[in-house]
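Working notes, beginning with the structure itself.
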Amino acid sequence: MKTELRSCAACGEPISDRFFLEVGGCSWHAHCLRCCMCMCPLDRQQSCFIRERQVYCKADYSKNFGAKCSKCCRGISASDWVRRARELVFHLACFACDQCGRQLSTGEQFALMDDRVLCKAHYLETVEGGTTSSDEGCDGDGYHKSKTKRVRTTFTEEQLQVLQANFQIDSNPDGQDLERIASVTGLSKRVTQVWFQNSRARQKKHIHAGKNKIREPEGSSFARHINLQLTYSFQNNAQNPMHLNGSKAGLYPTHESSMDELSQDSSVHCMPSEV
């Protein structure tokens with residue numbers, strides 16, 4: 001009895017080869033399975049991606065359909081540390097105040113205005129017309145005088161990853177560990193020490209605030225508009241496919257408020273449809 005040959009999903013020709021590929025419920029000649037964009041062969045790849053019956057290599061799928069940073073618009077890989085603000089996702093180093101450029105830390109309050117991230121000081125300055133005291137002061141005669149501005153240290157994404165990872169292991173490292181971390185990050189021991197001190201203070205304040213929540217008066221504009229706490233998350237490869245264009249109903253409160261509260265780490269599933 002003659003067995004009917006399978007047809008290749010790419011070229012449509014019968015498959016008489018001893019070996020062939022089964023992808024997405026279809027059969028392929030080994031040499032016919034290629035990325036629809038770059039045309040690279042996929043027969044020796046560990047995985048590929050299918051979307052609307054088109055086959056993609058990992059790089060092209062990530063470039064076209066993967067999660068992207070809301071600040072720099074570059075792709076976010078599965079190994080990137082990220083920060084979330086509502087439905088927006090940012091690289092760790094990209095999450096900074098749009099006004100002053102200062103990177104925001106875990107536990108620090110911020111606001112979103114038209115998808116722009118603002119620190120607490122510049123948010124209040126924007127909505128209430130106030131001024132921050134860090135830029136200029138006023139003497140007794142009413143004349144303004146400039147204050148010496150403290151130089152802020154800006155950390156790279158890689159440095160923040162190392163610092164955050166070590167903080168999770170030990171929030172109060174000794175001198176030897178501080179020297180090791182400083183050597184790895186390329187920072188001075190003093191800067192590293194101050195970063196850990198500030199992180200411990202923010203952590204303590206955040207924990208204390210969680211135990212002693214006091215309801216703000218209704219007239220407090222900051223209580224109405226800013227109640228986001230920064231969290232960080234480590235992206236994992238998606239184990240279960242998710243719809244990129246799915247409805248977001250139920251993810252956020254329905255009451256009228258410009259901000260939501262993030263209290264847990266979460267992951268971004270940027271690689272659905274992997275086969």
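Think of each number as a place in line: the chain as shown, counted from 1.
Using the three backbone atoms N, Cα and C, a Cβ is placed for every residue, glycine included.
As annotated by Swiss-Prot, domain 'LIM zinc-binding 1' applies to 6-67.
Residue counts for the domain 'LIM zinc-binding 2' (68-129) under DSSP, helix first, then strand, then coil, are 9 helix, 22 strand, 31 coil. Feature annotation from Swiss-Prot assigns domain 'LIM zinc-binding 2' to 68-129.
For Cys57 (mutagenesis position), the same-chain residues that are 6 or more apart in sequence and have a Cβ closer than 8 Å to its Cβ are Cys35, Met37, Cys38, Cys40, Leu42, Gln45, Cys48, Phe49. According to DSSP, Cys57 (mutagenesis position) is assigned to coil rather than to any helix or strand. In Swiss-Prot, a published mutagenesis experiment is listed as Cys57 to Tyr, annotated In allele 11; may cause loss of zinc binding.
The annotation that Swiss-Prot gives for the mutagenesis experiment Leu88 to Thr reads: In allele 13; may alter structure of LIM domain. Counting only same-chain residues at least 6 apart in sequence, those with a Cβ under 8 Å from the Cβ of Leu88 (mutagenesis position) are Ser70, Leu112, Asp115.
According to Swiss-Prot, the mutagenesis experiment Val117 to Glu carries this note: In allele 17; may alter structure of LIM domain. Taking the Cβ of Val117 (mutagenesis position) as reference, residues of its chain lying under 8 Å away and at least six apart in sequence are, in sequence order, Lys71, Ala85, Phe90, Phe95, Ala96, Cys97, Asp98, Leu104, Phe110, Ala111.
Note on the domain 'LIM zinc-binding 1' (6-67): DSSP counts are 8 helix, 18 strand, 36 coil.
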